[in-house]
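Report on the following structure.
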Amino acid sequence: MAGPKHVLLVSEHWDLFFQTKELLNPEEYRCTIGQQYKQELSADLVVCEYSLLPREIRSPKSLEGSFVLVLLDFFDEETSVDLLDRGFWYLIRPITPRILKSAISLFLSQHSLHSVPESIRFGPNVFYVLKLTVETPEGSVHLTPSESGILKRLLINKGQLCLRKHLLEEIKNHAKAIVARNVDVHIASLRKKLGAYGSRIVTLRGVGYLFSDDGDKKFSQQDTKLS
């Protein structure tokens, strides 16, 4: 990605944020500081006080595509679990400028290494990965984080087998027992939501799934062999 990464710092603790900004290389990071989180504002990373997150961002039905690092004043198990379940990172005070600078650098470096396209087109449809939304000629289809992760992996590897164990990695669930059956449930939901294109998700029984390039092609278990 060309140019410096945009980091939006949202807090009422201006000293911490200005000191952190001083530690970040301006050639690598462009920091803007404000006291209000604006959902429409584009940024590679939003660092925001939990108390300043808008209600809709905290709600379970909010879009989870925004990369947000949340700052907590104290540990609360329910809050921490909720944030993790929705894909947010968080830090708990005390937080120094050096700690915040290191967290920002680590977050953006890891996401650069594992970057995915912002959108993937299949047929007349466009899957907006970060927004967890598929735009179709009939309208918008909203996906859960797990459905989005599975569809992303299938489309990136279109026409190729995706093993069940790899699709399990896309399930956003912190339950101790995540079994192969979870993949089948999310696949069934995806097929319904994608309508006619749901039939492109082909089952290779006992092995995994693939997203077919050819809607007219019929697959069987023997069509793909593992090496």
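Glycine residues also receive a Cβ, built from the backbone N, Cα and C atoms like all the rest.
For all the noted positions, this structure keeps the original residue and models no substitution.
Pulled from Swiss-Prot:
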DOMAIN    6-108  domain 'Response regulatory'
MUTAGEN   Glu49 to Asp  No effect on DNA-binding or dimerization
MUTAGEN   Asp73 to Ala  No effect on DNA-binding or dimerization. No effect on DNA-binding or dimerization; when associated with A-49
MUTAGEN   Glu78 to Ala  No effect on DNA-binding or dimerization. No effect on DNA-binding or dimerization; when associated with A-101
MUTAGEN   Trp89 to Ala  No effect on DNA-binding or dimerization
MUTAGEN   Asn182 to Ala  Significantly reduced DNA-binding
MUTAGEN   Asp184 to Ala  No effect on DNA-binding
MUTAGEN   His186 to Ala  Significantly reduced DNA-binding
MUTAGEN   Ile187 to Ala  No effect on DNA-binding
MUTAGEN   Lys192 to Ala  Significantly reduced DNA-binding
MUTAGEN   Val207 to Ala  No effect on DNA-binding
Assigned conformation of Glu49 (mutagenesis position) - DSSP reduced to three states = strand
Restricting to the same chain and to sequence separations of six or more, state which residues have a Cβ under 8 Å from that of Lys192 (mutagenesis position).
-> Gly198
Out of these mutagenesis positions, Glu49, Glu78, which one has the fewest other C-beta atoms within 10 Å of its own C-beta?
-> Glu78
Among Trp89, Asn182, His186, Val207, the most crowded of the mutagenesis positions [Cβ within 10 Å] | His186
Trp89 (mutagenesis position): which of the mutagenesis positions Glu49, Glu78, Asn182, Val207 is the nearest Cα neighbour?
-> Glu49
Quick note, Asn182 (mutagenesis position) and Asp73 (mutagenesis position): C-alpha atoms separated, nearest Å, by 35
For Ile187 (mutagenesis position), which residues of its chain lie six or more apart in sequence with Cβ-Cβ distance below 8 Å?
-> Ile150, Ile201, Thr203, Tyr209
DSSP three-state assignment for Asp73 (mutagenesis position) = coil
Could you say whether, by DSSP, Val207 (mutagenesis position) belongs to a helix, a strand or a coil region?
-> coil
DSSP output for Asn182 (mutagenesis position) maps to helix
